[in-house]
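Novice: Sharing a structure, written as structure tokens. Questions coming.
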Amino acid sequence: MESTLSAFSTVKATAMARSSGGPSLPLLTISKALNRHFTGARHLHPLLLARCSPSVRRLGGFHGSRFTSSNSALRSLGAAVLPVIRHRLECLSSSSPSFRSISSGGGSGFGGYNGGSGGGGGGGSESGDSKSKLGANASDGVSVPSSDIIILDVGGMTCGGCSASVKKILESQPQVASASVNLTTETAIVWPVPEAKSVPDWQKSLGETLANHLTNCGFQSTPRDLVTENFFKVFETKTKDKQARLKESGRELAVSWALCAVCLVGHLTHFLGVNAPWIHAIHSTGFHVSLCLITLLGPGRKLVLDGIKSLLKGSPNMNTLVGLGALSSFSVSSLAAMIPKLGWKTFFEEPVMLIAFVLLGRNLEQRAKIKATSDMTGLLSVLPSKARLLLDGDLQNSTVEVPCNSLSVGDLVVILPGDRVPADGVVKSGRSTIDESSFTGEPLPVTKESGSQVAAGSINLNGTLTVEVHRSGGETAVGDIIRLVEEAQSREAPVQQLVDKVAGRFTYGVMALSAATFTFWNLFGAHVLPSALHNGSPMSLALQLSCSVLVVACPCALGLATPTAMLVGTSLGARRGLLLRGGDILEKFSLVDTVVFDKTGTLTKGHPVVTEVIIPENPRHNLNDTWSEVEVLMLAAAVESNTTHPVGKAIVKAARARNCQTMKAEDGTFTEEPGSGAVAIVNNKRVTVGTLEWVKRHGATGNSLLALEEHEINNQSVVYIGVDNTLAAVIRFEDKVREDAAQVVENLTRQGIDVYMLSGDKRNAANYVASVVGINHERVIAGVKPAEKKNFINELQKNKKIVAMVGDGINDAAALASSNVGVAMGGGAGAASEVSPVVLMGNRLTQLLDAMELSRQTMKTVKQNLWWAFGYNIVGIPIAAGVLLPLTGTMLTPSMAGALMGVSSLGVMTNSLLLRYRFFSNRNDKNVKPEPKEGTKQPHENTRWKQSS
């Protein structure tokens, strides 16, 4: 650790780049006006809509490159507004409800004052924190999510060899940089090369090209429509398709087992010595041939044909092995029946029983796959189908039930007790408690009142709420989570790369072993073990054993070992408020040995409260004017109203509590620097808010500045206020430590994980929090800026540490991105969630323990699956080849081998499903007291002023 700290001290002076401010006030005003105007025009006359269409086409040319003006501000305004107008008109002309609020969302991030954690930014509005509250990656603009990838729904994959072939086919295309294929979810995600994105409408054209190519190669594929309105329909369609395939599989299974039962009846009557005329018909060769043909041409037809087609196209799969085994048994038996003098045995019953056992295994496997996706289906089911739309503002007489997918931005919906919230939005009137457990995993209900954010799918428990819609349908936070989790499930864990290499060559290896088995027993077996022939010929025994080798091999178990465990793990996490973006993240997270916490908003609650405004004792000596507390708050709030930083929010709340006059920063003057502060022109005065260094940089002077540092005690941080070239005041804050922070740190330490804390605060404030939560002061790094946090993470990594960084604000974004695993608190800034592969949607530190335990249990399950899959094939193939025949006289018939093959796949699926129970039995936070969530009743901190709700 000492080497890390010493190395870090050499880079601590790194300068941090100045970030630009948010959009100017006029641009936001125009955006809001457009939003109100067009969302209010949903019921325009069709003639007017038709007349809008030519306008849409004409607006197509008004992009930034073609809208020219000598005025740079006008060019910027045109480039920003005209695409929005075009999008709105397109929505109207197609009667589409896909409006999005463009006026919400935080800005570019605001620095941590005197070491605050940072976050927020310019350009936010009264709903600026909606992104962070309603989920990671909740978009506030008109962009389409997942804009850099192509998702394909791929059918016809039956084993690991199939998924490896699909990946190889995709990556062989020049437009594809890399691809990832998930056998369990039957999807492929493609990352194209940069050159492919230069083509207009490249996603649609390239997606169709790749899908057609896969279809021609034997894998029926369709490109996924990435438009959010269609996402839920796609997900529902896939679920219905799986259910339909399961029903079809059930019918085929019933027919095959009926035929198998007839075969077994014949054997049973022969064994019992039953002698009746109809028994002779059942034992006749012609009857057995008929049963075998009906099986191969009926329930086994698809299986056999798919296997032969795959073999001819150079990508053999498990169906190829089963098909070859069944056809070989039928061919040899037919030859033996037609030429009795060969002395070969006939075993027409083997293909019948083989197909029956294989179809049984497939049916159980399909059921297990549907069960594995039940968590995702459960997430989808939390969204209601109907909503009560409020018309004319009359709650009593003007509500009408409408489909939820028809809701638009700006609509008002009424939510009665017991109803599920139909869309993401903001409460306009009413007060109630909301159950968000299906969304965040938070067991405690949360109080909601006017101005509170609500998420689609949460349950209204008592009062009536009127909510303004901000996002609906696939644009909701639940939709984002489902979409991100599905993409995460298609991201391969590094361990999967070994499996892909084996699975891609596995089928060829099995066919080679089958040929070797036939050669050995046909040429040498009779000499080595003549008693094994049982009055048959060497050729008959060799053919039977070689067929058993083909059938017993199970590439499907290899292909399912990793993706099924990842599917269950990520889906299980999503249902419990843990967003884990990929199998590679689960694997890394399971190996973490160092956890670095940000202080503000992570170890503390992130809701600082103004406790005191301090004016210098001799203001006339340092200032041109004397400033009152009200004036200081009024000026500081004018600057902070442009941010969503917790400190900024606290200042604005304090100003409102004192009924300060509302002032605004002059347009285009707001500037900020994460980790330092912000400055703007207010009422012709340059107002600086931030750290002491920041205020000095902007010209504030006076010896009393240093004396004011003494006011920063314990966990109370300060922000300096400068007006022009003078110090106006210092504002003190208090931010309480999370109730579960100490227990989480203790738990991590007990597991042998090194725990550090990074903070932009001064040493005494950071040490106070460290003392409360139990972090050694030697592992507290205070007074650091965002770039320095990133450098510290890099130093730990140079010392071979696997680092997880836990943070919540834009100040943490660089450190989160550079760590091995970035963990964002769900209530933090959107940028933190966007760069973090792990998001704790419930905004509770105990979820960190859940996420780590889930990753460990998932990887443990993956390893168990791989041991089983490899072990089964390593043991099963030699037994099928007759290795026990000289020792014990034991051999596997093709039908017995088929039954074992089904059991192997089912074992992998069952073990993956058991992950649910293992996770709950090993959770580390059973004794951790749940932390009261924001909005629940709890004692208020003692402050100088009572804060308004």
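Each Cβ is built from the backbone N, Cα and C atoms, and glycine gets one as well.
No substitution from the list is modelled in this structure, which keeps its original residues.
Annotation source Swiss-Prot lists domain 'HMA' at 148-222. T215 to S appears in Swiss-Prot as a natural variant; the accompanying note says: In strain: cv. Landsberg erecta. Annotation of the natural variant L259 to P in Swiss-Prot: In strain: cv. Landsberg erecta; the original residue is retained in the structure shown. Swiss-Prot gives this note for the natural variant P384 to A: In strain: cv. Landsberg erecta. Swiss-Prot lists D598 with the feature active site, 4-aspartylphosphate intermediate, giving similarity to another entry as the kind of evidence. The annotation ATP binding site is assigned in Swiss-Prot to G807, D808, G809, I810, N811, D812, A813, A814 on the grounds of sequence analysis. Here Swiss-Prot flags D808, D812 as Mg(2+) binding site.
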Novice: How far is it from P384 (variant position) to D808 (ATP binding site), counting Cα to Cα, in Å?
Specialist: 31
Novice: Could you say whether, by DSSP, D598 (active site, 4-aspartylphosphate intermediate) belongs to a helix, a strand or a coil region?
Specialist: strand
Novice: For the domain 'HMA' (148-222), DSSP counts of helix, strand and coil?
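Specialist: Residue counts for the domain 'HMA' (148-222) by secondary structure: 32 helix, 20 strand, 23 coil.
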Novice: Do you see any of the recorded positions T215, L259, G807, D808, A813, A814 whose C-alpha is within 10 Å of D598 (active site, 4-aspartylphosphate intermediate), and which ones?
Specialist: G807, D808
Novice: For G807 (ATP binding site), which of the three DSSP-derived states applies: helix, strand, or coil?
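Specialist: SS state of G807 (ATP binding site) = strand.
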Novice: Summarise the model's confidence over the domain 'HMA' (148-222) as a mean pLDDT value.
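Specialist: Mean pLDDT for the domain 'HMA' (148-222): 86.
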Novice: Here are some recorded positions: P384, G807. Which one has the most Cβ atoms within 10 Å of its Cβ?
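Specialist: Its Cβ has the most other Cβ atoms within 10 Å: G807.
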Novice: Give me the long-range Cβ neighbours of T215 (variant position): same chain, 6+ apart, Cβ under 8 Å, in sequence order.
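Specialist: For T215 (variant position), the qualifying residues are S221.
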Novice: Between A814 (ATP binding site) and L259 (variant position), find the distance joining the two CA atoms and give it rounded to the nearest Å.
Specialist: 64
Novice: Sort out for me which one of L259, A813 has the most neighbouring CB atoms within 10 A, since those are the recorded positions we care about.
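Specialist: Comparing the recorded positions L259, A813, the most crowded Cβ belongs to A813.
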Novice: What's the CA to CA span in angstrom from A813 (ATP binding site) over to L259 (variant position)?
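Specialist: Their Cα atoms are separated by 63 Å.
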Novice: Taking just the CA atoms, what is the gap between L259 (variant position) and G807 (ATP binding site) in Å?
Specialist: 62
